[in-house]
Amino acid sequence: MEVQKLPDQSLISSMMLDSRCGLNDLYPIARLTQKMEDALTVSGKPAACPVDQDCPYTIELIQPEDGEAVIAMLKTFFFKDEPLNTFLDLGECKELEKYSLKPLPDNCSYKAVNKKGEIIGVFLNGLMRRPSPDDVPEKAADSCEHPKFKKILSLMDHVEEQFNIFDVYPDEELILDGKILSVDTNYRGLGIAGRLTERAYEYMRENGINVYHVLCSSHYSARVMEKLGFHEVFRMQFADYKPQGEVVFKPAAPHVGIQVMAKEVGPAKAAQTKL
């Protein structure tokens with residue numbers, strides 16, 4: 001998943017969607033995700049404390065210098081609740097932190113920032129380029145020294161071996177890959193995930209990218225993506241992943257497998273496939 005040189009990012013980076021948390025009539029997708037965020041949280045627990053419903057926040061491009069703040073947020077609101085991390089009791093993992101920030105140079109990841117300058121939501125995205133026929137796929141797990149995280153990367157490598165999104169969309173050369181969508185639990189229910197996703201759609205339209213790809217290891221994440229108009233293009237049960245003859249991942253219900261979701265934001269034409 002390498003970066004293709006795209007049009008000047010300076011214009012993109014200067015654009016902000018200035019909005020008030022309570023004014024969810026600006027975007028239909030924000031109204032939808034407000035309902036979804038009310039119903040679903042990663043942990044399933046309510047927000048720890050109430051927040052000001054009228055607090056202003058902006059949607060901004062994540063900058064390289066935001067890395068530390070992004071990781072701090074993910075440690076609090078994402079890493080500990082991700083099903084595979086939880087099952088393996090992953091704990092502190094510098095390799096995971098580095099891996100999470102890897103797509104930032106693609107200049108298509110966005111953050112929600114409150115009036116105090118705090119990051120209250122992120123959508124980390126990367127760019128996927130169609131591989132050349134003679135390309136040898138790199139295995140992310142080969143260079144990982146953390147034994148538990150290596151298991152997760154090995155699973156991701158296996159999924160890439162079994163499924164190629166470019167086979168589904170034979171006319172596409174570049175696809176946006178949604179990596180991590182996370183919202184501060186104290187600000188859920190305010191449509192932030194919808195605003196982050198809408199900004200990603202705008203990026204796609206600005207750069208002629210037609211397809212949005214998201215890999216979900218969480219049942220809840222897959223349901224949210226469905227509500228956002230994504231559809232399933234690949235599925236693999238955790239019970240079917242047996243690299244050494246034994247099942248590696250047995251996360252708690254309802255997390256039963258990997259789902260790859262896709263959405264056509266532009267005029268993409270999908271090939272006829274069977275799940």
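Glycine is no exception: its Cβ is also placed from the backbone N, Cα and C atoms.
Keep in mind that what you see is a predicted model, and the values were worked out from it rather than measured.
Its Cβ taken as reference, ALA193 (acetyl-CoA binding site) is surrounded by 27 other Cβ atoms within 10 Å in the chains shown. Under the heading acetyl-CoA binding site, Swiss-Prot lists LEU181, SER182, VAL183, GLY189, LEU190, GLY191, ILE192, ALA193, citing experimental evidence as support.
Marked as domain 'N-acetyltransferase' by Swiss-Prot: 181-254.
A mutagenesis experiment is reported in Swiss-Prot for this position, GLU82 to Ala, and the note states: Reduces catalytic activity towards tryptamine. Secondary structure from DSSP puts GLU82 (mutagenesis position) in coil.
Mutagenesis annotation in Swiss-Prot: HIS213 to Ala, described as Does not affect catalytic activity; the structure shown retains the original residue. Neighbours of HIS213 (mutagenesis position), defined as other CB atoms within 10 A of its CB across all chains, total 23.
Secondary structure at CYS216 (mutagenesis position), taken from DSSP and collapsed to helix, strand or coil, is strand. Under mutagenesis, Swiss-Prot gives CYS216 to Ala with this note: Does not affect catalytic activity.
Quoting Swiss-Prot on the mutagenesis of TYR241 to Phe: No effect on the catalytic activity towards tryptamine. Counting only residues at least six positions away in the same chain, the Cβ atoms of LEU155, HIS158, VAL247, VAL248, PHE249 sit under 8 Å from the Cβ of TYR241 (mutagenesis position).
Of all the mutagenesis positions in the record (GLU82, HIS213, CYS216), the one with the smallest CA separation from VAL183 (acetyl-CoA binding site) is GLU82.
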